Structure formats: structure tokens, C-alpha cells
Amino acid sequence: MSRINFKKSSASTTPTSPHCPSPRLISLPRCASSSIDRKDQASPMASPSTPLYPKHSDSLHSLSGHHSAGGAGTSDKEPPKFKYKMIMVHLPFDQHSRVEVRPGETARDAISKLLKKRNITPQLCHVNASSDPKQESIELSLTMEEIASRLPGNELWVHSEYLNTVSSIKHAIVRRTFIPPKSCDVCNNPIWMMGFRCEFCQFKFHQRCSSFAPLYCDLLQSVPKNEDLVKELFGIASQVEGPDRSVAEIVLANLAPTSGQSPAATPDSSHPDLTSIKRTGGVKRHPMAVSPQNETSQLSPSGPYPRDRSSSAPNINAINDEATVQHNQRILDALEAQRLEEESRDKTGSLLSTQARHRPHFQSGHILSGARMNRLHPLVDCTPLGSNSPSSTCSSPPGGLIGQPTLGQSPNVSGSTTSSLVAAHLHTLPLTPPQSAPPQKISPGFFRNRSRSPGERLDAQRPRPPQKPHHEDWEILPNEFIIQYKVGSGSFGTVYRGEFFGTVAIKKLNVVDPTPSQMAAFKNEVAVLKKTRHLNVLLFMGWVREPEIAIITQWCEGSSLYRHIHVQEPRVEFEMGAIIDILKQVSLGMNYLHSKNIIHRDLKTNNIFLMDDMSTVKIGDFGLATVKTKWTVNGGQQQQQPTGSILWMAPEVIRMQDDNPYTPQSDVYSFGICMYEILSSHLPYSNINNRDQILFMVGRGYLRPDRSKIRHDTPKSMLKLYDNCIMFDRNERPVFGEVLERLRDIILPKLTRSQSAPNVLHLDSQYSVMDAVMRSQMLSWSYIPPATAKTPQSAAAAAAANKKAYYNVYGLI
């Protein structure tokens with residue numbers, strides 16, 4: 001690659017474009033109010049070729065073929081023809097993109113769009129024509145056409161020494177056990193036991209908060225542990241020009257993990273906020289004095305310093321600077337007034353006067369009540385003068401003061417006193433204690449807040465919210481629903497129409513004084529029922545414990561299949577296509593229930609509902625084996641008795657010879673009886689009135705429904721399916737998945753065969769004129785040999801043959 005020559009530019013004082021706001025860097029989550037977002041000042045960390053911040057003419061360079069002393073005459077030349085229509089741009093963090101060379105678009109606008117899409121701050125970057133960041137930068141005020149015409153290749157590099165040092169796009173997340181619990185940096189709630197943490201940036205979060213974790217890894221959190229990173233940051237800070245250079249070096253010196261004090265980290269800097277805290281003569285030491293009066297004053301929460309943790313460590317919380325205390329007190333009072341004002345808006349919907357409210361006097365170490373702060377949503381720390389822990393030392397100015405306007409000051413004054421980088425990170429970095437203090441863990445906040453004393457933990461005057469009465473999951477309280485009227489009763493309970501956020505069906509179960517084991521089994525079944533969601537299954541909405549055990553399900557606006565077949569007048573004669581569709585939907589719903597290990601145990605036409613549109617089928621009253629099981633005591637042992645509707649009961653259920661006769665095949669048998677009802681419009685065994693006789697004969701396999709009552713247009717494949725569903729041996733019955741496939745394979749004829757006899761004309765009657773004409777045509781079509789056509793016997797035989805052929809064609813014989 002040939003060396004590129006650069007030239008100075010005189011048009012570099014162009015103001016920042018208002019259409020290119022500076023985006024917030026993801027890896028710096030606490031810089032919402034930093035000075036980086038200011039458009040009227042250039043960041044001291046910005047390169048001379050920063051995409052959004054052009055500098056003076058002596059710091060911008062332009063690409064040119066030769067270094068010329070004067071720039072006169074350049075406007076008279078024609079715009080150069082560019083060689084490349086697309087330019088490859090290499091971005092930080094090993095990213096790359098392509099930029100289209102558009103006429104009139106400057107390089108600053110084009111490259112800034114790429115950086116903003118990736119949430120990279122353009123002020124912290126500079127652009128080179130080489131992969132070496134030490135090479136001279138290009139002038140971004142030039143158009144992309146001019147740059148493309150002078151580039152030896154179609155590549156540009158965007159470098160940022162600062163981002164490469166303090167940020168990374170790769171977290172080192174590991175699973176951690178937090179004992180004691182730590183606060184999540186996303187939701188600020190405690191992490192109980194198991195959680196996740198990045199080993200680089202120390203970002204902690206719950207598993208449920210993983211989607212809100214920052215994309216970039218902020219390596220500044222590891223500054224107190226990494227000496228190499230501190231050296232690199234000192235090198236970057238040395239490149240900062242102007243009054244902000246000393247501020248950056250002071251902050252970095254206080255964060256450095258070295259035992260000695262850095263020469264740059266002196267409190268005698270020119271910054272007014274830094275000089276307000278003096279190390280010499282600014283700290284009062286309060287030794288511990290054990291006395292009743294001292295103990296009373298220490299345990300009182302109203303005192304300025306309630307309690308010291310150790311008698312060997314000095315109390316460094318008292319700062320002998322009254323002006324600074326008053327200054328911070330004004331800030332805290334203003335913040336408290338703002339908080340009370342916002343609370344008044346939330347409660348009344350209008351702005352209430354807060355001047356008459358009592359503003360509490362903040363003591364050292366008291367945090368603004370109600371303020372929650374984490375690394376994603378930072379707030380101003382209200383600790384006025386540093387850490388309140390007796391084992392830590394405040395080596396840096398308080399957060400929220402540098403780079404922010406104080407009361408009575410203009411924003412311009414505060415904006416010129418700090419660098420954008422320092423203001424963005426100052427209140428997010430932990431402090432490092434000196435050698436005299438015991439070691440402590442790094443806190444994610446700027447200050448390590450002192451834990452409260454026992455007398456401070458509870459506030460007797462604070463109103464506590466009333467506790468909500470406890471009830472189990474999906475349990476509905478008696479005052480939350482209304483019973484309207486009775487709908488009907490069945491084998492296991494009575495159904496009512498009711499109101500529970502809409503019309504519902506409330507079924508009171510026939511259960512009296514359930515035992516603890518039965519109640520536990522009932523809750524387990526409810527836990528399964530609440531997970532059922534299917535188009536052909538009634539929606540389970542909850543259960544009721546008192547005054548009677550009941551379940552609440554979806555209300556079906558329609559009638560049961562039993563009423564459509566046997567009760568309503570005139571009776572509904574379903575077409576064969578509608579019958580197949582109903583049976584398909586029942587098979588779909590039952591196949592879904594069996595996939596959830598739910599046995600219906602009482603499938604019948606009374607529990608199959610047709611909606612008002614007559615096209616949707618719903619299955620109800622499923623599951624609840626505990627309620628549908630009846631136990632009797634015989635010889636000191638419990639024996640299970642069959643319960644349910646005997647007409648739909650499978651033979652093995654009637655016999656009760658197995659420990660658990662209820663299987664998916666027993667539901668298939670009940671489905672076969674439902675098929676018989678809808679195909680014959682009759683109940684099975686209607687000619688037998690003795691209930692015990694039906695139980696005995698069906699249980700032994702001597703009795704089956706009368707197949708002769710089934711309608712004659714039933715396809716043979718459906719008849720075969722019906723026979724398989726009501727087989728005596730349950731192992732020979734299909735499952736509902738197979739039943740569904742066989743129903744889908746049934747093909748109905750497009751034309752329906754007529755069941756009435758045709759009007760056949762007798763041969764000895766007089767034919768009509770039309771019959772005579774057609775008979776003559778048939779005679780003319782027949783082939784008669786010439787030798788035999790002359791004889792009358794042959795002619796009569798031919799006519800008789802034609803008549804037979806005529807009637808065979810029209811189906812009359």
C-alpha cells in the first residue's frame with residue numbers, strides 16, 4: 001500500500017449536525033446524564049477526526065495526492081471521479097460494514113450512522129486509511145466521493161483506543177452462588193442463592209433478567225483489580241488536553257490498586273469540587289468511649305453517626321468543612337422536594353403544594369428514601385460526603401457533583417470542569433481503601449453504604465400495607481363468583497350457571513368431608529387440569545374449596561349432543577358429513593387429553609357440547625379421578641366400586657377385576673357407544689329395563705348394541721371402526737390417534753343413492769309415443785344380418801333383444 005499524504009484543512013469549525021445526536025454507549029450504562037451527550041462541546045477523548053466533533057483547522061487532515069501549500073483553486077476543479085462505489089469500513093470490536101459512496105455526503109455523516117446503529121459513541125473514535133491507529137487520520141469533512149477517489153484501496157478503519165481498553169463485546173458470564181444475597185444490577189432485587197455474574201465487569205443478574213443485561217462488557221469495573229488496565233488508562237489520560245487532564249488523572253489515581261499515592265492524585269488540583277475535601281485537617285477522629293450515655297446516643301437513629309462497628313478503626317465520617325456540608329444539604333433538600341412532588345402527582349393526579357411539607361434533615365450516611373439505583377438505571381447518590389463505613393476511606397469526590405450543575409450555577413460552568421469520560425463513569429466506580437483499612441469487596445456503586453443499626457431497620461410510624469389473604473394457586477374465593485341458577489345434575493355433581501368475570505359453569509362435586517389424602521390427590525389433578533388448552537376442550541378456570549368443593553369451567557353457549565339427539569323436537573337428523581366432522585373433533589379433544597395423561601372416565605353424549613354455530617365441539621367434565629372413584633370398606637379393606645353411566649361403561653370397568661381398569665381404551669369404548677347414538681338416534685339396550693341385567697351381560701360380553709338400527713347410508717369403513725371401538729377385549733381397541741386417522745380416511749360419495757323404487761313400465765302395457773320412438777331408434781341401431789332379416793322369426797328375436805338391452809341401459813331390470 002502506497003503512503004498517503006495529508007494536508008491541513010481550514011474549514012474545520014463546522015458545528016455539529018443536529019441530526020446526528022450522540023448515542024449512549026451500551027458498555028457505559030450509568031452515563032445517562034454525562035457530558036458526552038452535549039453537542040456544544042467536543043469530548044477531550046475525541047480524536048481529531050472524530051465523526052461527530054470536528055476540531056480546528058490545525059488538527060484536521062485531508063487526503064491528497066500531493067502536499068500543497070495553498071488550497072487556492074481547488075474549487076474551480078471538477079469533482080474527482082471515484083474508483084469505488086462501496087467502501088469497506090472496519091469498526092471497533094472486530095466489526096465491519098460497507099458504506100455506499102453517495103454524492104454530497106460527508107464521511108462524518110456516513111460513518112456516524114454506522115457507529116450509532118451499533119451504539120458506539122462517535123466522539124471516542126477516529127478514522128484512518130490504514131489498520132495502524134498511529135497513522136495520520138483523514139479529514140471527515142470531505143465528501144465520500146473525494147475520499148474514494150484518493151484511496152489506494154476501498155477500505156477505511158475506525159479506531160478507538162479508549163473503547164478497546166475499557167469495553168468488550170464478550171462477557172465472561174459464569175453461574176455463581178451468592179451467599180449472602182447480592183442485589184441484581186438489572187432489577188435491584190436480591191439474588192437468592194443461584195445467579196450469574198460476569199468475571200470481567202462484575203455485572204450480576206438473575207436468570208430472568210438475562211435479556212436486559214448490557215451488550216458491552218464495561219471493563220472499568222475491574223480497574224481496582226487490574227494494574228495493567230490502570231496503566232493503559234493513564235496513557236489515554238495523558239493524551240487529554242486542557243483543564244480536564246488533571247481531573248482524569250486524579251480519578252484514575254484514586255482508583256488505582258497501588259499502595260502509594262500517585263503524584264497526579266493530589267488534592268491540590270485546580271478543580272473546585274476536588275479541593276473542597278482536604279486530607280490534612282479535614283477528618284476528626286472519634287475514639288470509642290463505652291458509657292451508658294454514649295451507648296444511648298449511638299443507638300439512637302436520630303444521631304449523626306449512630307454506631308461504630310469497631311473501636312480500633314477511626315470514625316472518618318465527620319468532615320470538618322461546613323460549607324461543603326451546607327452545599328450538599330441544599331442538594332439533598334431539593335431532591336427530597338422533587339421526590340415528594342412526584343409522589344403527590346402519583347397519588348392525586350395533580351400537582352400538590354409541597355412547600356408546607358416537612359422536609360427531613362439528612363444526616364451523613366442517610367440515603368434518600370425510596371430511591372433505587374442500579375447499573376442499568378442509575379440515580380444520583382444522595383450520600384453527601386463519601387462512604388459511611390468506618391473501614392473505608394473516601395479518596396474521590398462525591399458522585400453526582402463533577403460534571404453536573406449545582407444549585408445556583410449555570411450548566412455552562414459545570415460542563416467545562418470535567419471530561420466526558422470521567423463524568424460518565426465517576427459515580428459507577430468503586431473505591432479502593434488505603435493500607436490502614438481492612439480489605440473489602442468491591443461495591444457496584446460509587447460509595448459503599450453503611451448497613452443500618454438495629455434501631456434503624458424498622459420505622460414504627462410507617463404505615464404497612466394490609467396483607468392479602470393467602471390462598472393456593474388457581475383457588476377461587478367464595479366472594480369472587482356468583483351462582484345464578486341450576487342447570488342440571490350428573491353422576492358426580494350438580495352444574496350451575498354463574499358469574500366469574502363472565503358467564504361460567506360451576507359444578508359442585510359430590511364430595512363430603514374429603515380426607516387429607518383425597519384433598520392432596522384432588523389438588524394434583526387440578527394442577528394438571530389448569531394446563532389444558534385446546535379448541536375442543538372446555539377451558540378450566542379454577543376450583544373452589546368453601547363452602548363446597550367445586551370446579552369452574554368455561555360456559556358453553558349451546559346444547560349437549562344428547563339433547564340434540566334424544567330430547568329436542570323435532571329431532572335433528574345430522575348429515576353424514578356433519579357426523580364425521582363431530583366425531584373428528586371429539587377424537588381430537590380426547591387425543592389431546594390422553595397426551596396429558598388425563599383419562600375422562602365419563603365420556604358420553606351428555607358431556608359433548610355443540611356450540612351455537614353447530615360447527616364446534618367441546619368436551620367437558622373430564623379428569624378428576626378422585627371425585628369419580630367410589631370406595632367401600634369390605635373386611636377392613638377399601639374396595640373400588642364402578643361409578644358413572646352404565647350405558648357407556650366399558651366391560652372391564654364393570655367387572656373391576658384390575659387395580660386400575662380406567663385406561664385410554666376404556667374411553668375409546670365410550671366413544672364407540674357415542675358413535676352408535678349419533679348413527680342410530682337411539683340409546684343402546686333400549687329394550688332392556690333392568691339395570692343389573694345390562695351390567696351383567698355387558699360385563700360378560702353377552703350384550704352389544706343393536707347394529708340393525710344404524711342408518712343405511714353409513715360407510716362401511718365407519719361401521720368397521722365402530723365395531724373395533726366396542727370390542728370386548730380392550731387390547732383390540734384402537735387409540736384415539738388411530739381413530740382420528742381412520743375418520744379422516746373416510747370418503748363420502750358425491751351423489752346420494754336414491755332409496756325409492758323407480759316407476760317401471762310393464763311390457764304388456766301400451767307404450768307411450770316417446771317409448772315407441774326410442775324403441776324404434778334402438779331397433780335401427782341393432783345389427784341384423786342380411787340373410788336372416790327377411791324372416792319374421794328373426795325380426796321378432798332381434799326386437800326382443802333390443803328391448804332387453806334398452807331396459808338394461810336405463811336400469812329398469
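Including glycine, each Cβ sits where the backbone N, Cα and C put it.
Summarising the annotation, Swiss-Prot assigns domain 'RBD' to 85-161.
Among the mutagenesis entries in Swiss-Prot is P92 to S, noted as: In n2018; 76% larval lethal, 24% abnormal vulval development. In the three-state DSSP assignment, the secondary structure recorded for P92 (mutagenesis position) is coil.
Around R118 (mutagenesis position), the C-beta neighbours below 8 angstroms that are at least 6 residues distant in the chain are L91, Q95. One mutagenesis experiment named in Swiss-Prot is R118 to W, and its note says In n2506; 86% larval lethal, 93% abnormal vulval development.
Taken residue by residue with DSSP, C198 (Zn(2+) 1 binding site) is part of a strand. Taking a C-beta cut-off of under 8 angstroms and a sequence separation of 6 or more, C198 (Zn(2+) 1 binding site) has the following same-chain neighbours: H171, A172, I173, V174, C217. Look at Swiss-Prot and you will find C198, C201, C217 tagged as Zn(2+) 1 binding site, backed by similarity to another entry.
Under the heading of mutagenesis, Swiss-Prot lists S453 to A and annotates it as follows: Probably abolishes phosphorylation. Multivulva formation; when associated with A-312.
Sequence annotations record features per position, and here Swiss-Prot assigns ATP binding site to V487, G488, S489, G490, S491, F492, G493, T494, V495, K507. Secondary structure at S489 (ATP binding site), taken from DSSP and collapsed to helix, strand or coil, is strand. Long-range Cβ neighbours of S489 (ATP binding site) (same chain, at least 6 residues apart, Cβ-Cβ under 8 Å): V495.
Taken from Swiss-Prot, the feature active site, proton acceptor covers D602, and the record attributes it to sequence analysis. According to its DSSP assignment, D602 (active site, proton acceptor) is coil. Over all protein chains present, the Cβ of D602 (active site, proton acceptor) has 24 other Cβ atoms lying within 10 Å.
Here the residue is the original one, while Swiss-Prot reports the published mutagenesis S645 to N with the comment In oz178 and oz201; 55% larval lethal, 100% abnormal vulval development.
Under its mutagenesis annotations, Swiss-Prot gives I726 to F the following note: In n1924; 5% larval lethal, no effect on vulval development. Under the DSSP three-state reduction, I726 (mutagenesis position) is assigned to coil, being neither helix nor strand.
According to Swiss-Prot, the experimentally introduced change S754 to F is described as follows: In n2520 and n2523; no effect.
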Assigned conformation of C217 (Zn(2+) 1 binding site) - DSSP reduced to three states: strand
Among C201, C217, V495 [binding-site residues], residue with fewest other Cβ within 10 Å: V495
Candidates C201, V487, G493, D602, namely the recorded positions, that fall within 10 Å of S645 (mutagenesis position) by Cα distance: D602
Residue among recorded positions P92, C201, D602, I726 with Cα closest to the Cα of G493 (ATP binding site): D602
Rounded distance in angstrom between the Cα atoms of I726 (mutagenesis position) and D602 (active site, proton acceptor): 15
Coarse DSSP state, helix versus strand versus coil, of S645 (mutagenesis position): coil
Of the recorded positions listed as P92, C201, D602, the one whose CA lies nearest the CA of V487 (ATP binding site): D602
Length of the line joining the Cα atoms of D602 (active site, proton acceptor) and P92 (mutagenesis position), in Å: 68
R118 (mutagenesis position) - helix vs strand vs coil (DSSP): coil
Pairwise CA distance, C201 (Zn(2+) 1 binding site) versus P92 (mutagenesis position), rounded so that it is a whole Å: 19
